[in-house]
Amino acid sequence: AKDKEKKEKKDKKKDDAPAEEAPAAAAAPAEEAAPTPSAAPIHKVGNVFALFKQNQIQEFKEAFTMIDQDRDGIIGPDDLGNIFQQIGREVDPKVVKEMLAESAEKLNFTHFLTLFGEKLHGTDTEGTLRDAFALFDEDKLGYLLEEYVKDLLTNVGDQYNKDEIKQVWKEAPIEGGKFDYVKFVRLIKRGKEEE
(Lines of atoms letter the chains of each structure in order from A and count residues from 1; the text may use other names and numbers.)
(Lines give C-alpha, C1' and ligand atoms only; values in the text may rest on other atoms or scores of the structure.)
Protein backbone atom coordinates (compact mmCIF):
# COMPACT_ATOMS: atom_id res chain seq x y z
CA ALA A 1 0.00 0.00 0.00
CA LYS A 2 2.86 2.40 0.82
CA ASP A 3 4.55 1.66 -2.51
CA LYS A 4 1.28 2.49 -4.27
CA GLU A 5 1.01 5.80 -2.37
CA LYS A 6 4.63 6.68 -3.26
CA LYS A 7 3.94 5.96 -6.94
CA GLU A 8 0.78 8.10 -6.86
CA LYS A 9 2.69 10.98 -5.23
CA LYS A 10 5.47 10.63 -7.81
CA ASP A 11 2.92 10.65 -10.65
CA LYS A 12 1.19 13.69 -9.09
CA LYS A 13 4.52 15.56 -8.95
CA LYS A 14 5.08 14.77 -12.63
CA ASP A 15 1.64 16.17 -13.49
CA ASP A 16 2.40 19.40 -11.58
CA ALA A 17 5.82 19.95 -13.18
CA PRO A 18 6.19 22.72 -15.81
CA ALA A 19 6.20 21.78 -19.47
CA GLU A 20 9.47 21.36 -21.32
CA GLU A 21 9.62 21.71 -25.04
CA ALA A 22 10.16 18.56 -27.04
CA PRO A 23 12.92 18.79 -29.65
CA ALA A 24 11.99 19.33 -33.27
CA ALA A 25 14.28 16.48 -34.38
CA ALA A 26 12.83 13.15 -35.38
CA ALA A 27 14.14 11.33 -32.29
CA ALA A 28 11.67 10.77 -29.47
CA PRO A 29 12.01 13.29 -26.64
CA ALA A 30 13.92 12.30 -23.51
CA GLU A 31 12.03 11.65 -20.28
CA GLU A 32 10.40 14.98 -19.44
CA ALA A 33 8.14 16.30 -16.76
CA ALA A 34 4.50 16.05 -17.82
CA PRO A 35 2.97 19.42 -18.66
CA THR A 36 -0.08 20.53 -16.82
CA PRO A 37 -3.09 20.18 -19.13
CA SER A 38 -4.73 23.48 -19.87
CA ALA A 39 -7.92 24.56 -21.52
CA ALA A 40 -6.33 27.92 -22.32
CA PRO A 41 -6.03 28.65 -26.04
CA ILE A 42 -2.60 28.68 -27.65
CA HIS A 43 -2.55 32.42 -28.06
CA LYS A 44 -2.91 32.85 -24.28
CA VAL A 45 -0.35 30.17 -23.44
CA GLY A 46 2.28 31.04 -26.04
CA ASN A 47 3.55 27.47 -25.79
CA VAL A 48 1.67 24.70 -27.54
CA PHE A 49 3.38 22.03 -25.42
CA ALA A 50 1.43 23.26 -22.38
CA LEU A 51 -1.84 22.28 -24.08
CA PHE A 52 -1.13 18.57 -24.03
CA LYS A 53 -0.18 15.93 -21.50
CA GLN A 54 3.23 14.32 -21.97
CA ASN A 55 1.74 11.06 -23.25
CA GLN A 56 -0.25 13.03 -25.88
CA ILE A 57 2.90 14.86 -26.99
CA GLN A 58 4.65 11.50 -27.30
CA GLU A 59 1.81 10.17 -29.47
CA PHE A 60 2.00 13.24 -31.71
CA LYS A 61 5.79 12.81 -31.89
CA GLU A 62 5.37 9.18 -32.98
CA ALA A 63 2.86 10.22 -35.65
CA PHE A 64 5.19 13.02 -36.80
CA THR A 65 8.13 10.60 -36.99
CA MET A 66 6.07 8.12 -39.00
CA ILE A 67 5.16 10.84 -41.53
CA ASP A 68 8.69 12.33 -41.62
CA GLN A 69 10.05 9.42 -43.62
CA ASP A 70 13.38 11.00 -44.54
CA ARG A 71 13.98 11.79 -40.83
CA ASP A 72 15.05 15.39 -41.44
CA GLY A 73 12.75 16.82 -38.75
CA ILE A 74 10.49 18.42 -41.38
CA ILE A 75 7.33 17.09 -43.00
CA GLY A 76 7.65 18.01 -46.65
CA PRO A 77 5.64 17.26 -49.78
CA ASP A 78 7.56 14.02 -50.43
CA ASP A 79 6.92 12.77 -46.89
CA LEU A 80 3.21 13.47 -47.10
CA GLY A 81 2.95 12.04 -50.63
CA ASN A 82 4.63 8.81 -49.48
CA ILE A 83 2.19 8.43 -46.59
CA PHE A 84 -0.76 8.77 -48.96
CA GLN A 85 0.78 6.12 -51.24
CA GLN A 86 1.25 3.76 -48.28
CA ILE A 87 -2.42 3.96 -47.40
CA GLY A 88 -3.40 3.40 -51.03
CA ARG A 89 -4.45 6.94 -51.91
CA GLU A 90 -3.23 8.71 -55.01
CA VAL A 91 -3.11 12.43 -54.28
CA ASP A 92 -2.07 15.12 -56.74
CA PRO A 93 1.24 16.74 -55.65
CA LYS A 94 -0.48 20.15 -55.92
CA VAL A 95 -3.01 19.05 -53.30
CA VAL A 96 -0.19 17.91 -51.01
CA LYS A 97 1.50 21.31 -51.34
CA GLU A 98 -1.80 23.06 -50.58
CA MET A 99 -2.17 20.94 -47.45
CA LEU A 100 1.29 21.98 -46.29
CA ALA A 101 0.63 25.63 -47.16
CA GLU A 102 -1.50 25.95 -44.00
CA SER A 103 1.77 25.92 -42.11
CA ALA A 104 3.43 29.23 -42.97
CA GLU A 105 6.91 27.71 -42.79
CA LYS A 106 8.49 24.29 -42.91
CA LEU A 107 6.37 21.88 -40.92
CA ASN A 108 8.61 20.91 -38.01
CA PHE A 109 7.31 19.18 -34.89
CA THR A 110 6.38 22.42 -33.10
CA HIS A 111 4.32 23.61 -36.07
CA PHE A 112 2.78 20.15 -36.44
CA LEU A 113 1.71 20.22 -32.79
CA THR A 114 0.45 23.80 -33.14
CA LEU A 115 -1.81 22.82 -36.05
CA PHE A 116 -3.32 20.02 -33.97
CA GLY A 117 -3.62 22.32 -30.97
CA GLU A 118 -5.52 24.87 -33.04
CA LYS A 119 -7.87 22.22 -34.40
CA LEU A 120 -8.41 20.44 -31.09
CA HIS A 121 -8.69 23.54 -28.91
CA GLY A 122 -10.55 25.73 -31.39
CA THR A 123 -8.13 28.65 -31.49
CA ASP A 124 -7.79 31.01 -34.42
CA THR A 125 -5.03 30.44 -36.95
CA GLU A 126 -2.18 32.86 -37.49
CA GLY A 127 -3.79 34.08 -40.69
CA THR A 128 -7.12 34.76 -38.99
CA LEU A 129 -5.47 36.80 -36.23
CA ARG A 130 -3.27 38.68 -38.71
CA ASP A 131 -6.33 39.47 -40.84
CA ALA A 132 -8.18 40.77 -37.77
CA PHE A 133 -5.37 43.25 -37.07
CA ALA A 134 -5.16 44.12 -40.78
CA LEU A 135 -8.75 45.37 -40.68
CA PHE A 136 -7.48 48.30 -38.60
CA ASP A 137 -4.43 48.82 -40.85
CA GLU A 138 -6.15 50.79 -43.62
CA ASP A 139 -2.86 51.62 -45.36
CA LYS A 140 -1.68 47.96 -45.23
CA LEU A 141 1.64 48.88 -43.59
CA GLY A 142 1.94 45.79 -41.37
CA TYR A 143 1.87 47.86 -38.21
CA LEU A 144 -0.48 50.04 -36.18
CA LEU A 145 0.41 53.09 -34.15
CA GLU A 146 0.92 52.18 -30.50
CA GLU A 147 -1.47 54.84 -29.17
CA TYR A 148 -4.18 53.75 -31.61
CA VAL A 149 -3.94 50.14 -30.39
CA LYS A 150 -4.03 51.28 -26.75
CA ASP A 151 -7.12 53.35 -27.53
CA LEU A 152 -8.81 50.34 -29.17
CA LEU A 153 -7.97 48.11 -26.21
CA THR A 154 -9.37 50.54 -23.65
CA ASN A 155 -12.44 51.79 -25.52
CA VAL A 156 -13.67 49.13 -27.98
CA GLY A 157 -15.05 45.62 -27.43
CA ASP A 158 -13.58 43.82 -24.42
CA GLN A 159 -12.15 46.86 -22.67
CA TYR A 160 -8.79 46.28 -21.00
CA ASN A 161 -7.48 48.18 -17.99
CA LYS A 162 -4.02 49.77 -17.78
CA ASP A 163 -2.51 46.77 -15.96
CA GLU A 164 -3.73 44.34 -18.63
CA ILE A 165 -2.36 46.55 -21.39
CA LYS A 166 0.95 46.87 -19.55
CA GLN A 167 1.14 43.05 -19.41
CA VAL A 168 0.55 42.72 -23.16
CA TRP A 169 3.02 45.50 -23.91
CA LYS A 170 5.86 43.71 -22.07
CA GLU A 171 6.28 41.30 -24.98
CA ALA A 172 4.73 43.33 -27.81
CA PRO A 173 7.00 44.16 -30.76
CA ILE A 174 6.88 47.96 -30.65
CA GLU A 175 9.55 50.15 -32.20
CA GLY A 176 9.29 53.89 -32.62
CA GLY A 177 5.65 53.91 -31.54
CA LYS A 178 4.73 51.29 -34.16
CA PHE A 179 3.04 48.06 -33.07
CA ASP A 180 4.14 45.31 -35.50
CA TYR A 181 1.05 43.11 -35.50
CA VAL A 182 2.55 40.56 -37.89
CA LYS A 183 5.39 39.84 -35.43
CA PHE A 184 2.93 39.99 -32.52
CA VAL A 185 0.69 37.32 -34.03
CA ARG A 186 3.74 35.14 -34.72
CA LEU A 187 4.85 35.64 -31.11
CA ILE A 188 1.52 34.68 -29.56
CA LYS A 189 1.02 31.68 -31.85
CA ARG A 190 4.53 30.21 -31.85
CA GLY A 191 6.21 31.61 -28.77
CA LYS A 192 9.24 33.81 -28.30
CA GLU A 193 11.87 31.39 -29.61
CA GLU A 194 10.43 31.46 -33.15
CA GLU A 195 10.00 35.20 -33.66
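Counting starts with 1 at the first residue shown.
From the backbone N, Cα and C atoms, a Cβ is placed for every residue, glycine too.
According to Swiss-Prot, the protein has these features:
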BINDING   ASP68, ASP70, ASP72, ASP79  Ca(2+) binding site
DOMAIN    55-90  domain 'EF-hand 1'
DOMAIN    124-159  domain 'EF-hand 2'
VARIANT   THR65 to Ala  In 20% of the molecules
VARIANT   ASP70 to Asn  In 20% of the molecules
VARIANT   PHE84 to Tyr  In 20% of the molecules
Cα of PHE84 (variant position) to Cα of THR65 (variant position): how many Å, rounded? 15
Run through the domain 'EF-hand 1' (55-90) and tell me, per DSSP, how many residues are helix, strand and coil. 23 helix, 1 strand, 12 coil
For each of ASP70, ASP72, ASP79, count the other CB atoms within 10 A of its CB; which of these recorded positions has the top count? ASP79
What does the DSSP secondary structure composition of the domain 'EF-hand 2' (124-159) look like, as residue counts for helix, strand and coil? 19 helix, 2 strand, 15 coil
Cβ neighbour count (within 10 Å, all chains shown) around ASP68 (Ca(2+) binding site): 22
